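Taken verbatim from Swiss-Prot:
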{"type": "DOMAIN", "residues": "80-144", "note": "domain 'SH3b'"}
{"type": "VARIANT", "residues": "Ser94 to Thr", "note": "In strain: Mackaness"}
{"type": "VARIANT", "residues": "Ala167 to Val", "note": "In strain: Mackaness"}
{"type": "VARIANT", "residues": "Val196 to Ile", "note": "In strain: Mackaness"}
{"type": "DOMAIN", "residues": "366-484", "note": "domain 'NlpC/P60'"}
{"type": "ACT_SITE", "residues": "Cys396", "note": "active site, nucleophile"}
{"type": "ACT_SITE", "residues": "His446", "note": "active site, proton acceptor"}
Amino acid sequence: MNMKKATIAATAGIAVTAFAAPTIASASTVVVEAGDTLWGIAQSKGTTVDAIKKANNLTTDKIVPGQKLQVNNEVAAAEKTEKSVSATWLNVRSGAGVDNSIITSIKGGTKVTVETTESNGWHKITYNDGKTGFVNGKYLTDKAVSTPVAPTQEVKKETTTQQAAPAAETKTEVKQTTQATTPAPKVAETKETPVVDQNATTHAVKSGDTIWALSVKYGVSVQDIMSWNNLSSSSIYVGQKLAIKQTANTATPKAEVKTEAPAAEKQAAPVVKENTNTNTATTEKKETATQQQTAPKAPTEAAKPAPAPSTNTNANKTNTNTNTNTNTNNTNTNTPSKNTNTNSNTNTNTNSNTNANQGSSNNNSNSSASAIIAEAQKHLGKAYSWGGNGPTTFDCSGYTKYVFAKAGISLPRTSGAQYASTTRISESQAKPGDLVFFDYGSGISHVGIYVGNGQMINAQDNGVKYDNIHGSGWGKYLVGFGRV
């Protein structure tokens, strides 16, 4: 009798345990096809990217066609997960996506609690003792241990406690976090909202400022800021006033075009005619009557050569040499004036057109580079996916191809083909808008867009972001630069 009771009690206990346990996910195998992403698979299977990565021991979001993945059809019971920030600074937004406003930025290494995971891979987190917001899950590490979801009543108590907290406690929190977090919002916000201070003409350097950060904030290049302020290096100091007016960059090219090309075109024709006609008038006395029939035109035009020396003085060096050679030919030989005029005009026009075209080429090059950098910055924070062509997700060469296409420039699809299609340049020659290439050991395998000062924007495992081309993980794979 006692054995029966024990058996019944044990069976009942097992039944109760089964009904009380969290929902057990049923696993299925998915074979990756071309174009698949972890996020897309997670959506179709009703699970999360983190769950797939944990089930398959994945450390990145990279997957390849033919790869088999174990995928849970149902997400396990809700749980809170403690994670750490892997980025140097991480923007916290009011909603799940880069289109939402930035609340603040938190420093790398900060521990946060993941409350929920959205379908696009973003997490709702709790940080700084109860504050909430949304971050891109790619910038969080999975080192912390998961903890069960707290009961609803306890969550309400925590919220109430924060709202009714005494002023003294609030002041203490501010003092403890001010030094660590004050510079963060400036750097993070200026990367994505550069138009805020666009009308400013100068900037007083504050603690934590860098030339690169200021270039992003005001929408100008690092080279422009250094040029406008006669800086020979990127070192700046607190209190220093820097010129950051963007329109100053367009003044110089226009002045060069106006002073070189038009001046040569206006002065070329009069100089040749005056010199040639003077020689004709000198020799007509020695020629036959047949030649003198053309002389009546000479007195009218011969009165003009007097100002010629001052006119030639204002011309550029190329025109002065041309006129001297023409006069020598006319003195020594009786070369017809038509031939002399033809040769002089040809030389002068060639020089003028060359100068004008060079100025135009420089303007077009600067305009294209600015358009490329502006377009590249629009996609900061977007997710990486193998084979991604944009505009929501990218891989490295898909990103560069998309950005350049928006600027009206066509690139091949792969990083290797893009490398082959560019002109090789040295790092000292590289300018913002050039491409920078890397080789992991099997040929060109990564490409980014150079923005100057040793920085690039690229689509990598952690999404579209800025990276130091000589930094850890990049410098040893750097191949070089290419110009389209």
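Using N, Cα and C of the backbone, Cβ positions are placed for all residues, glycine too.
If you draw a 10 Å sphere around the CB of the residue listed as 'active site, proton acceptor', it holds 20 other CB atoms from the protein chains shown. According to DSSP, His446 (active site, proton acceptor) is assigned to a strand segment. According to its DSSP assignment, Cys396 (active site, nucleophile) is helical. Note on the domain 'SH3b' (80-144): DSSP counts are 3 helix, 38 strand, 24 coil.
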